[in-house]
Amino acid sequence: MPFLPFSYYPFSLEVILMEYPKIVVKPPGPRAKELIEREKKVLSTGIGVKLFPLVPKRGFGPFIEDVDGNVFIDFLAGAAAASTGYAHPKLVKAVKEQVELIQHSMIGYTHSERAIRVAEKLVEISPIENSKVIFGLSGSDAVDMAIKVSKFSTRRPWILAFIGAYHGQTLGATSVASFQVSQKRGYSPLMPNVFWIPYPNPFRNIWGINGYEEPDELINRVLDYLEYYVFSHVVPPDEVAALFAEPIQGDAGIVVPPENFFKELKKLLEEYGILLVMDEVQTGIGRTGKWFASEWFNVKPDMIIFGKGVASGMGLSGVIGRKEIMDITSGSALLTPAANPVISAAAEATLEIIEEENLLKNALEVGEFIMGRLKEIKERFEIIGDVRGKGLMIGVEIVKENGRPDPEMTGKICWRAFELGLILPSYGMFGNVIRITPPLVLTKEVAEKALEIIERAIKDTLTGKVERKVVTWH
């Protein structure tokens, strides 16, 4: 079995026969160091949290080559966005051909056949029946748009969300998020009328319930909190427009709720006419082995927010929602570059690649393989408290002897993996979860190599061989 899908074989023989991973100079190398210093002089620190001192030069499939010639296996996928990997021939061809025809037309003022086809496909694969689409540029502005739709369609002022939620960096998205206080410090006043409730984390929740053994008990605690505390004492339910949720919390640490949670939550929300908005920017477009992670929980949201992987990371997002709520004021969802012909070409190619190459099935099979191997590794190392996920969205929680989060150990494991040629980030509300979100084209052969690196990184960290650690959201 090759390390790349057969569709990648227009690549040169050099790439096909490439050794992976390949570390020719200890990262960061001299060229990377030089560029990082130049960046510090001209780019604001606000643009991101630099998880790794990595400067990519090119990519192919699930691999990234940096400016110093090091080749890494990528378990980050540009924040779970590079769904079809890097430089997929079909994607490259579609984008090149479209640029040669016309690179920009604005769907806010004219019409676009490409954008229409992408919207038709999204409506087809969405679990929401009779839906329409609004296009955006990033997950953050798509969250803002979903807030606007929620308030416009219900004429209600309040938004509910979950503790641990990451929804983006625009003002509205920051306002509904509850991931790290560092992302809100200094920006008040944010959008008013937002309230948060606990997310049903089976492994680590405020009630101390083992949600794997007692899922119904955990579900009931959250729903009781919402109905008998929030709706009775904090926010009038008839003034709540929507509840925003990630079907699987991503940046909070790949937190998978009990299977029946969202189905029961939707029943409660419907009693009060409250919309359920699923933020699937990270979980959607095949990441979990289904087009949308909402499908795992047998729930039909009123809106789904998408982004990241829909155009393989090339800057498309949006909202899919029930027709009766999506027709808002003309022009109020207008963004100049949204779904322009080039981005739409990338999205159309991405959706076709996922279908034609059975990447939903691949995400399930390779994800199950990784989960199985990680659970075997867990049996050998007490520092692994939990392994969880769906498809190619997997979290490994690192803990101390007393079960408390161990971000220090997590950061060192991820740094050692980076030195060995694996891009492996640490995330989580406490910075102690290894996040695995590789491109959907990942094969079992490459995954096995990555797992060998993870196990070695754990051993090297436990024996005191690792001094540095990766940066995380803290």
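We count from 1, first residue shown onward.
Each Cβ is built from the backbone N, Cα and C atoms, and glycine gets one as well.
Sequence unchanged from the original; the noted substitutions are absent.
In three-state terms derived from DSSP, SER140 (pyridoxal 5'-phosphate binding site) belongs to a helical segment. Counting only residues at least six positions away in the same chain, the Cβ atoms of HIS167, GLY168, GLN169, THR170, ALA173 sit under 8 Å from the Cβ of SER140 (pyridoxal 5'-phosphate binding site). As annotated by Swiss-Prot, pyridoxal 5'-phosphate binding site applies to GLY139, SER140, GLN282, THR336.
The annotation that Swiss-Prot gives for the mutagenesis experiment ASP251 to Ala reads: Loss of activity. The number of other CB atoms found within 10 A of the CB of ASP251 (mutagenesis position), across every protein chain shown, is 24.
According to DSSP, LYS308 (mutagenesis position) is assigned to a helical segment. While the structure shown retains the original residue, Swiss-Prot records the mutagenesis experiment LYS308 to Ala with this note: Loss of activity.
Rounded to a whole number, the distance between the Cα atoms of GLN282 (pyridoxal 5'-phosphate binding site) and ASP251 (mutagenesis position) is 9 Å.
Residues GLY139, SER140, GLN282, THR336 are the ones the record ties to pyridoxal 5'-phosphate, and the longest Cα gap between any two of them is 24 Å. Neighbours of GLY139 (pyridoxal 5'-phosphate binding site), defined as other CB atoms within 10 A of its CB across all chains, total 27. Between the alpha carbons (Cα) of GLY139 (pyridoxal 5'-phosphate binding site) and LYS308 (mutagenesis position) lies a span of roughly 7 Å. Of all Cβ atoms in the shown protein chains, 28 besides its own fall within 10 Å of the Cβ of GLN282 (pyridoxal 5'-phosphate binding site). Neighbour density at the Cβ, taken as the number of other Cβ atoms within 10 Å, is lowest among the recorded positions LYS308, THR336 for THR336. LYS308 (mutagenesis position) sits 6 Å from GLN282 (pyridoxal 5'-phosphate binding site), taking the C-alpha atoms as the reference points.
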